[in-house]
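As recorded in Swiss-Prot, the features of this protein are as follows:
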type	residues	note
MUTAGEN	GLU38 to Ala	Reduced affinity for Mg(2+), no catalytic defect at 10 mM Mg(2+)
MUTAGEN	LEU40 to Met or Trp	No effect
BINDING	GLU41, ASP114, GLU117	Mg(2+) binding site
ACT_SITE	ASP45	active site
MUTAGEN	GLU65 to Ala	Reduced affinity for Mg(2+), no catalytic defect at 10 mM Mg(2+)
MUTAGEN	GLU100 to Ala	Reduced affinity for Mg(2+) and RNA
MUTAGEN	ASP114 to Ala	Reduced affinity for Mg(2+), no catalytic defect at 10 mM Mg(2+). 85-fold reduced affinity for Mg(2+); when associated with A-41
MUTAGEN	GLU117 to Lys	In rnc70; slower growth, loss of RNase activity. Dominant over wild-type. Binds ds-RNA
ACT_SITE	GLU117	active site
DOMAIN	155-225	domain 'DRBM'
Amino acid sequence: MNPIVINRLQRKLGYTFNHQELLQQALTHRSASSKHNERLEFLGDSILSYVIANALYHRFPRVDEGDMSRMRATLVRGNTLAELAREFELGECLRLGPGELKSGGFRRESILADTVEALIGGVFLDSDIQTVEKLILNWYQTRLDEISPGDKQKDPKTRLQEYLQGRHLPLPTYLVVQVRGEAHDQEFTIHCQVSGLSEPVVGTGSSRRKAEQAAAEQALKKLELE
């Protein structure tokens, strides 16, 4: 891997790996090698959830469990992680197999999000929980400062449904139009038809549910509710 690109990535992350092989593994998609990042992703997912839950618990002492769960879901969902990945310019650092490279895998939100979680897992193994917690809180500082409890933290499908029901309009319909990839690494494309929009909106994700949520979020943006 290009040392200049890797050094730039570590500067953007705010962390330099002591064991560079952990960084390489975190950046390796399963399409590229048998030593890929999925186990690190599993670890990082749990660490991220803990760090964000702990931060919300102490920031919002009077907020109930439901609102805290919704805020956490907003902060750890795939498109938020993909936003972080783009801020880190992570796409050009990924190690992908030929098929994923050809299909633009370095832009896929699910791959970008999974890689951020793998990096978290890698940093934890390379250091300790205190270091990775400090790093995550630094990445999330602005988002944690801006987030607040309330209806906006409901997931996009729920908000879209409530908006339409409140206006006595038909509920949205979701249609799977494409499924790409092998069983262990699929990408779903969903068309969502919404009353008031002339064309269906499109969402993609690593599961049908995630793709539907992404489509609903696009619909909310087109309805200028996001």
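Note that the numbers count up from 1, one per residue, in the order the chain is shown.
Heads up, the Cβ atoms here are built off N, Cα and C, so glycines get one too.
Keep in mind that this structure shows the original residues, not the substituted ones.
Quantities reported herein were computed from a predicted structural model and do not represent experimental measurements.
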Which mutagenesis positions sit within 10 Å of GLU38 (mutagenesis position) - Cα, from GLU65, GLU100, ASP114, GLU117: ASP114, GLU117
Recorded positions listed as ASP45, ASP114, least Cβ neighbours within 10 Å: ASP45
Of the mutagenesis positions listed as GLU65, GLU100, ASP114, GLU117, the one whose CA lies nearest the CA of LEU40 (mutagenesis position): GLU117
Cβ neighbour count within 10 Å of GLU38 (mutagenesis position): 17
Among GLU41, GLU65, GLU100, GLU117, the one of these recorded positions whose Cβ has the fewest neighbouring Cβ atoms within 10 Å: GLU65
LEU40 (mutagenesis position): tally of other CB atoms within 10 A of its CB: 25
Neighbours of GLU117 (mutagenesis position) among the recorded positions GLU41, ASP45, GLU65, GLU100 (Cα to Cα, within 10 Å): GLU41, ASP45
Per-state residue totals over the domain 'DRBM' (155-225) - DSSP helix, strand, coil: 26 helix, 20 strand, 25 coil
For GLU41 (Mg(2+) binding site), the one of GLU65, GLU100, ASP114 that lies nearest, given that the mutagenesis positions are compared by Cα: ASP114
Rounded Cα-Cα span from ASP45 (active site) to ASP114 (mutagenesis position), Å: 8
